[in-house]
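Contents: one structure, followed by commentary.
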Amino acid sequence: MSHDGKEEPGIAKKINSVDDIIIKCQCWVQKNDEERLAEILSINTRKAPPKFYVHYVNYNKRLDEWITTDRINLDKEVLYPKLKATDEDNKKQKKKKATNTSETPQDSLQDGVDGFSRENTDVMDLDNLNVQGIKDENISHEDEIKKLRTSGSMTQNPHEVARVRNLNRIIMGKYEIEPWYFSPYPIELTDEDFIYIDDFTLQYFGSKKQYERYRKKCTLRHPPGNEIYRDDYVSFFEIDGRKQRTWCRNLCLLSKLFLDHKTLYYDVDPFLFYCMTRRDELGHHLVGYFSKEKESADGYNVACILTLPQYQRMGYGKLLIEFSYELSKKENKVGSPEKPLSDLGLLSYRAYWSDTLITLLVEHQKEITIDEISSMTSMTTTDILHTAKTLNILRYYKGQHIIFLNEDILDRYNRLKAKKRRTIDPNRLIWKPPVFTASQLRFAW
């Protein structure tokens with residue numbers, strides 16, 4: 001079974017040895033006291049015993065992992081993939097497809113950019129608000145990758161998204177973390193059981209001895225940039241990708257372990273990185289970060305955003321999002337994150353947008369327009385309307401759309417206030433929007 005779910009069921013066969021297991025076959029694997037059907041994506045025989053990289057069918061890709069042979073149930077049949085069509089059949093299929101395409105050469109020119117009709121482009125379809133920027137919900141995995149932006153922080157190699165996770169465990173400070181995805185660390189590190197990543201420089205090592213020797217000599221105790229925000233809880237540093245290429249590339253390599261579609265680890269020059277840290281007696285420990293393009297043609301205020309796994313589910317994600325909008329307010333701009341968001345990223349943004357909109361509407365207590373909400377929050381009108389529709393507070397009344405507050409919204413507002421979650425204090429932000437000339441925005445300036 002492929003990730004897009006289009007491949008037909010395979011051929012069931014009983015086997016006696018794991019030597020008969022091949023890539024793309026499916027077998028039953030022990031996982032958390034239950035058996036799950038898993039697809040073999042890769043086989044590693046460089047070290048004994050052999051290991052198999054598996055994707056659990058109908059489960060999230062971040063659960064993919066390396067397993068040993070003892071977890072594979074050979075008592076059940078293995079599904080082998082069906083043989084692909086012969087080369088002659090493929091040629092006929094391609095020829096037929098080319099003929100069909102040539103019959104309507106003007107089809108692609110009938111529509112506007114990105115497939116939108118050139119007519120009625122000023123009309124907003126409130127039933128089809130697309131906060132993810134993906135046109136078709138039925139789009140396949142391969143088509144989705146092809147449609148990703150080729151600028152910003154999107155991966156530009158479609159095969160890269162499907163690569164096998166190459167690191168087993170990383171040790172960062174006092175935390176041991178299991179990566180989720182592939183990241184292009186040096187190949188000599190991929191056979192190590194643990195990779196050591198320095199808490200402050202993000203430099204990586206294949207052995208504990210190398211790491212400890214490096215740590216004794218290194219004096220850096222915070223991200224190598226300007227501290228632009230500090231309160232009793234967190235600090236924020238601004239780092240220019242051009243001025244701190246090595247550190248920013250190390251950051252991108254680390255974040256790629258936990259982000260699937262996003263990848264930028266060589267060309268960091270066009271980006272600014274805003275890193276959130278927690279302080280202790282040792283220094284500033286990285287909690288999460290977001291990056292943004294120095295000049296975004298699409299008006300994005302965030303390119304990549306990540307809270308490190310050891311700090312997730314603690315409220316740091318909302319602080320990162322809130323801080324990105326505080327920067328947009330300082331710039332007197334509206335902004336939105338680069339699309340598509342990861343599943344966790346979309347959940348975090350939806351929660352932030354909902355909380356922000358509910359708080360504003362309840363506390364404002366006067367009539368207010370969508371444009372005024374956008375100006376006060378720096379959220380785009382599309383994100384505001386999407387959030388209002390999700391909250392079910394958008395209604396069509398007497399020829400216009402209105403937002404109304406119901407009891408559920410008021411109850412949610414009261415619960416928000418009772419939580420007393422931490423927020424960003426705009427008065428503690430010491431920052432002016434950086435200005436770059438055309439020559440400064442060019443690569444290798």
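Even glycines carry a Cβ here, placed using N, Cα and C.
Here the original residues are kept at every noted site.
Copied over from Swiss-Prot, here are the features:
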ACT_SITE  Glu338  active site, proton donor/acceptor
BINDING   Ala303, Cys304, Ile305, Leu306, Thr307, Gln312, Arg313, Met314, Gly315, Tyr316, Gly317, Lys318, Ser342  acetyl-CoA binding site
DOMAIN    22-74  domain 'Tudor-knot'
DOMAIN    162-433  domain 'MYST-type HAT'
MUTAGEN   Trp247 to Ala  Strongly reduces HAT activity
MUTAGEN   Asn250 to Ala  Strongly reduces HAT activity
MUTAGEN   Leu251 to Ala  Strongly reduces HAT activity
MUTAGEN   Cys304 to Ala  Reduces HAT activity
MUTAGEN   Cys304 to Ser  Strongly reduces HAT activity, but is not lethal (in vivo). Lethal, when associated with Q-338
MUTAGEN   Gly315 to Glu  Loss of function
MUTAGEN   Glu338 to Gln  Strongly reduces HAT activity at pH 9.2. Nearly abolishes HAT activity at pH 8.0, but is not lethal (in vivo). Lethal; when associated with S-334
DSSP-assigned states of the domain 'Tudor-knot' (22-74) in counts, ordered helix, strand, coil: 6 helix, 29 strand, 18 coil
Top Cα neighbour of Glu338 (mutagenesis position) in the set of binding-site residues Ile305, Thr307, Arg313: Ile305
Residues satisfying Cβ distance under 8 Å from Arg313 (acetyl-CoA binding site), sequence separation of at least 6: none
Per DSSP, three-state class assigned to Cys304 (mutagenesis position): coil
Distance [Cα-Cα, Å, rounded] between Ile305 (acetyl-CoA binding site) and Leu251 (mutagenesis position): 12
Maximum Cα-Cα separation (Å), residues Ala303, Cys304, Ile305, Leu306, Thr307, Gln312, Arg313, Met314, Gly315, Tyr316, Gly317, Lys318, Ser342 listed as binding acetyl-CoA: 22
Secondary-structure category, per DSSP, in which Asn250 (mutagenesis position) falls: helix
